[in-house]
Amino acid sequence: MGLGASSEQPAGGEGFHLHGVQENSPAQQAGLEPYFDFIITIGHSRLNKENDTLKALLKANVEKPVKLEVFNMKTMRVREVEVVPSNMWGGQGLLGASVRFCSFRRASEHVWHVLDVEPSSPAALAGLRPYTDYIVGSDQILQESEDFFTLIESHEGKPLKLMVYNSESDSCREVTVTPNAAWGGEGSLGCGIGYGYLHRIPTQPSSQYKKPPSASSPGTPAKTPQPNAFPLGAPPPWPIPQDSSGPELGSRQSDYMEALPQVPGGFMEEQLPGPGSPGHGTADYGGCLHSMEIPLQPPPPVQRVMDPGFLDVSGMSLLDSNNTSVCPSLSSSSLLTPTAVSALGPEDIGSSSSSHERGGEATWSGSEFEISFPDSPGSQAQVDHLPRLTLPDGLTSAASPEEGLSAELLEAQTEEPAHTASLDCMAQTEGPAGQVQAAPDPEPGLCEGPW
């Protein structure tokens, strides 16, 4: 006895349907499954007609193994089973199973799905399970949807045996229920019944028709984690982003980008408790504190829009201070600064539009003048090697200490000792009309030559 090879669905759609299998019977020992199995062949005889062929062949093979071909509705396949008919097993019949000749093509449609089960109802007292139990048969033949409801009405107040299949345990059991319309609720069974295509038994055990899980009890509310929320004054569970020009992009999923949460640095500095605060050192956040040890970098420098009325070259060294061969008496404080530029004269100030380096010299070029300074002027201070300043005739703007230039630097410059004769610092003018080479006023501390 046992299972043999399986094959596809056979031709024809009739066979002997097993409605019930008794315990310890030859049918149970052979592995026959109630409701889902159809005996279509015994020996070499095809059982496609309602006659006594099955009974006769079973009697002819008492206490002898006989092969059966069985079609299963769950797997939709045919398998071979070996059974030993016997009348000594302790029950009724040679197989210990009740059979009925019918078509297995529409047998899966005759199913009544148990839905909601009310507490203390006849269905609940009988042990029917909501959404996983399927009523597949009874003592009477059920072929239409109305047959089941007619059966319930005819057994009002009387016990009724039902064959029930459970999709969770994948097994059939016999349930005895007593319909009672006066149980205190709706209906005679107190349960919902579904019939039709959407309420058929699935080919494999599934939770498709299971009742959705109930909501959490009031005493135990569900906790939903919020990634962007953390206690006030406590460090966040993620490190602070540094020098990020935009949101960091996380994993890409299909057609959208997931942006990881970010916390501004200023916000975290306000939220972190200080050494003297009450909450400092009291909370233990484990590994979260290690992520807060990342040093914060200063913000990028502020880029200011310069006023077109003057040239801001503060903080730039236009001459090599280490080379003293050009101007021995020129100190580091007398380099070209906004104050030094203002000392050149009322017409020596212009607006600049760009600055760049070319050919080993630093050049500031604008729409109105150009200043060039060589990196290495040479071993001797000569006039031809000094930077030249060319201004147009129409330049009339002048800068004053009140417009942004430092008056203190101007006074410090005038206090330096004179190392060059005043006649050598006089202005020299040359070139075509419309171009003027301006020389600074005779002041001590300035080198001789055009600027």
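Placement of Cβ uses the backbone N, Cα and C atoms for every residue, glycine included.
A quick note: this is a predicted structure, and the numbers were derived from the prediction, not measured.
The Zn(2+) binding site annotation in Swiss-Prot covers His17, His19, Cys102. If you look up Swiss-Prot, you'll see 14-104 marked as domain 'PDZ GRASP-type 1'. Sequence annotations record features per position, and here Swiss-Prot assigns domain 'PDZ GRASP-type 2' to 110-198 based on sequence analysis. Quoted from Swiss-Prot, the note on mutagenesis experiment Leu54 to Ala is: Strongly reduced ability to promote Golgi stack reassembly. One mutagenesis experiment named in Swiss-Prot is Phe149 to Ala, and its note says Strongly reduced ability to promote Golgi stack reassembly. Among the mutagenesis experiments that Swiss-Prot reports, Tyr209 to Ala is described with the note: Strongly reduced ability to promote Golgi stack reassembly.
Swiss-Prot feature annotations superimposed on the structure.
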residue: His17; record: Zn(2+) binding site; Cβ contacts under 8 Å, 6 or more apart: Tyr35, Asp37, Phe38, Val99, Arg100, Phe101, Cys102, Phe104, Ala107
residue: His19; record: Zn(2+) binding site; Cβ contacts under 8 Å, 6 or more apart: Pro34, Tyr35, Ala97, Ser98, Val99, Arg100, Gly137, Met163
residue: Leu54; record: mutagenesis position; Cβ contacts under 8 Å, 6 or more apart: Phe16, Ile39, Ile42, Leu47, Val99
residue: Phe149; record: mutagenesis position; Cβ contacts under 8 Å, 6 or more apart: Ile193
Averaged over the domain 'PDZ GRASP-type 1' (14-104), the pLDDT of the predicted model comes to 91
Pull the DSSP breakdown for the domain 'PDZ GRASP-type 1' (14-104) and write it out as helix, strand, coil residue counts.
12 helix, 37 strand, 42 coil
Need the DSSP three-state call for Phe149 (mutagenesis position) to compare against my parser.
helix
What are the helix, strand and coil residue counts for the domain 'PDZ GRASP-type 2' (110-198) according to DSSP?
17 helix, 30 strand, 42 coil
Would you list, in sequence order, the residues of this chain other than His17, His19, Cys102 that have their CB within 8 A of the centroid of the site's CB atoms, where the site is the one recorded for Zn(2+)?
Phe16, Leu18, Tyr35, Phe38, Val99, Arg100, Phe101, Ala107, Gly137
